[in-house]
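These come from Swiss-Prot:
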MUTAGEN   Cys14 to Ser  Complete loss of activity
ACT_SITE  Cys14  active site, nucleophile
ACT_SITE  Arg20  active site
ACT_SITE  Asp130  active site, proton donor
Amino acid sequence: MGKRSQKSSVLMVCVGNLCRSPIAEAVMRDLVARAGLQGEWHVESAGIEDWHSGHQPDERALNVLARHNIEYNGKARVLAPEDFLEFDYIFAMDLSNLAALRRMAPKGTTAKLLILGNFGLKPDERIIEDPYYDIGEASFEEIYRQCSIACRNFLKQARLKQIM
């Protein structure tokens, strides 16, 4: 990962690693692959809570990714203390996630803790809302849209070394 290799590393985080962070991970991996940058980037996702470890993402998330021709085979995992040292960037989907990340970060954390939506989304769209209890896939499609914009902008800024 980031600190063990020359690759830059990104960890996408939401509450349970079932809906938002797997979509963000899949979108980021797809963008990296399309740009031919697989040798430069390592991307994963995790959940703050250990409610769903080992499970596949929500079926609605997988359906939306499939509609956009993006494969995803990951399984949910919980955020680990070492993630804060091994990843360069850890992205929260909302302010609650960010607050939890800040509380959980061990002393000496080297990762940048950021809100994914701050990269290219309008101020009123920057929070990527949890769709877990929503009916249907419309909110998952919106998450895909938000993640696509934010990941594209982050990758562009990171490659230009514009991330502080």
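Every residue gets a Cβ built from N, Cα and C, even glycine.
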Q: Fill in the CA-CA distance, the residue listed as 'active site, proton donor' to Arg20 (active site), as an integer in Å.
A: 7
Q. Around Asp130 (active site, proton donor), how many other C-beta atoms are within 10 angstroms of its C-beta?
A. 19
Q.
Tell me the Cα distance separating Arg20 (active site) from Cys14 (mutagenesis position), rounded to the nearest angstrom.
A. 6
Q | Neighbour count (Cβ, 10 Å) for Cys14 (mutagenesis position) | A | 29
Q) Looking only at DSSP and grouping its letters into three states, which state does Arg20 (active site) belong to? A) helix
Q.
So, three-state DSSP: helix, strand or coil for Cys14 (mutagenesis position)?
A. strand
Q. Near Arg20 (active site), which residues of its own chain have a C-beta under 8 A away, given they sit six or more steps off in sequence?
A. Met12, Cys14, Met93, Ile128, Asp130, Pro131, Ile143, Cys147
